[in-house]
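The structure appears right after this line, and notes come after that.
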Amino acid sequence: MVAENQPGHIDQIKQTNAGAVYRLIDQLGPVSRIDLSRLAQLAPASITKIVREMLEAHLVQELEIKEAGNRGRPAVGLVVETEAWHYLSLRISRGEIFLALRDLSSKLVVEESQELALKDDLPLLDRIISHIDQFFIRHQKKLERLTSIAITLPGIIDTENGIVHRMPFYEDVKEMPLGEALEQHTGVPVYIQHDISAWTMAEALFGASRGARDVIQVVIDHNVGAGVITDGHLLHAGSSSLVEIGHTQVDPYGKRCYCGNHGCLETIASVDSILELAQLRLNQSMSSMLHGQPLTVDSLCQAALRGDLLAKDIITGVGAHVGRILAIMVNLFNPQKILIGSPLSKAADILFPVISDSIRQQALPAYSQHISVESTQFSNQGTMAGAALVKDAMYNGSLLIRLLQG
């Protein structure tokens, strides 16, 4: 039995080691082979073999390092080679699809958005494939070697098998085999992740939580959810990685949620619910500066910052409810920081202190007293979240090995 399993075990070790070496070169380059051996804790012979394969595949290149005062032969460092390797990053949201070409450094080559009707005679899968085909036709002169496709979207998703069980907004989606269909259509690997979880990964790799080992990221938008980074890794990355705080009950007598329950956090804290509440309460607050203008998240935040009592009360109410749920999560995960991704962050001076106070009042002091509550660096727009999926696939070696094999 051991002999039968041995080749697979060896392949996994090779993938893990190659990914670790690539990550070090990407993050620290130019870096010498000697330093790679020390940092990766691999034998010099192993480093030599891995680097040789990457050089032959044009995934890394050598660079002379000139050291001040050194008259001898310049040291040779390694850096990643990214410009000739592209991937498609795609994001599906309510009524819109974003498509972008990026190189392996995550640098944007071209990006555009197209309307994606919520209802159509054609199934959503067919329309997605059509948008991808047309995008490649429009930008074929800019396209280098296509390595992969990264897709982020809301819904209930089996990320490991690439199946979208359900999606909000697109009612015709049921057990959509998105990953398999696109891989067969394009011939490249497809990586799929919930948009909130992918955004959490992007912040950890490139943004506000870079370098932190334990992070909770909460998104308050049309939907409410959270992603968790624990010990440097996305929680449940291979399955349903979204933490469904939006469907945690906060009011048993509250409004019915689309999940079937009553009084979920999402029915109180989502952007749509907040604006609905503000509109309702405007009739009882004739002095509010929200009168006489379109009621939007921006106008609500601006009014709150200017001291409008109604706007402040609504935003602080959201903060208290979110903080109460976060206090439970803090007790479970003991994070270093909490990130908030929301259009309500325009009123961060009001929202964030309420969230912080709620956490400190209701979570264990040892876990909560040093936590910082900060805004995300990126917004949940565009295709940056998809870049995190490809970067992660290079770092864990799964995509890297495929590129090395040609």
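Each residue, glycine too, has its Cβ placed from N, Cα and C.
The annotation Zn(2+) binding site is assigned in Swiss-Prot to His247, Cys257, Cys259, Cys264. A mutagenesis experiment is reported in Swiss-Prot for this position, Arg52 to His, and the note states: Shows increased expression and forms larger colonies. Looking at Swiss-Prot, you'll find the mutagenesis His86 to Arg noted as follows: Can be bound and inactivated by MtfA. Annotation of the mutagenesis experiment Phe136 to Ala in Swiss-Prot: Decreases association with PtsG EIIB domain. Looking at Swiss-Prot, you'll find the mutagenesis Cys257 to Ser noted as follows: Strongly reduced activity; when associated with S-259. According to Swiss-Prot, the mutagenesis experiment Cys257 to Ala carries the annotation: Strongly reduced activity; when associated with A-259. Here Swiss-Prot notes a mutagenesis experiment, Cys259 to Ala, with the remark: Strongly reduced activity; when associated with A-257. Here the residue is the original one, but Swiss-Prot notes a mutagenesis experiment at this spot, Cys259 to Ser: Strongly reduced activity; when associated with S-257. The note that Swiss-Prot attaches to the published mutagenesis Arg306 to Gly is: Forms dimers but not tetramers; when associated with G-310. Under its mutagenesis annotations, Swiss-Prot gives Leu310 to Gly the following note: Forms dimers but not tetramers; when associated with G-306.
The mutagenesis positions recorded for this entry are Arg52, Phe136, Cys257, Cys259, and the Cα of Phe136 lies nearest to that of His86 (mutagenesis position).
Taken residue by residue with DSSP, Arg306 (mutagenesis position) is part of neither helix nor strand, so it is coil. Counting other CB atoms no more than 10 Å from each candidate's CB, the recorded positions His86, His247, Arg306 peak at His86.
For the mutagenesis positions Phe136, Cys257, Arg306, Leu310, a Cα-Cα cutoff of 10 angstroms around Cys264 (Zn(2+) binding site) retains Cys257.
For the recorded positions shown (Cys259, Cys264, Leu310), fewest C-beta neighbours within 10 angstroms: Cys259. Restricting the mutagenesis positions Arg52, Phe136, Cys259, Arg306, Leu310 to those with a CA within 10 Å of the CA of His247 (Zn(2+) binding site) leaves Cys259, listed by sequence position. With every protein chain in view, the residue among the mutagenesis positions Arg52, Phe136, Cys257 whose Cβ has the most Cβ partners within 10 Å turns out to be Cys257. Taking the mean position of the Cβ atoms of His247, Cys257, Cys259, Cys264 as the Zn(2+) site, the remaining residues of that chain whose Cβ falls within 8 Å of it are Gly246, Gln249, Tyr258, Gly260, Asn261, Leu265, Glu266, Thr267.
In the three-state DSSP classification, Cys257 (mutagenesis position) falls within coil. In the three-state DSSP reading, Cys264 (Zn(2+) binding site) counts as strand.
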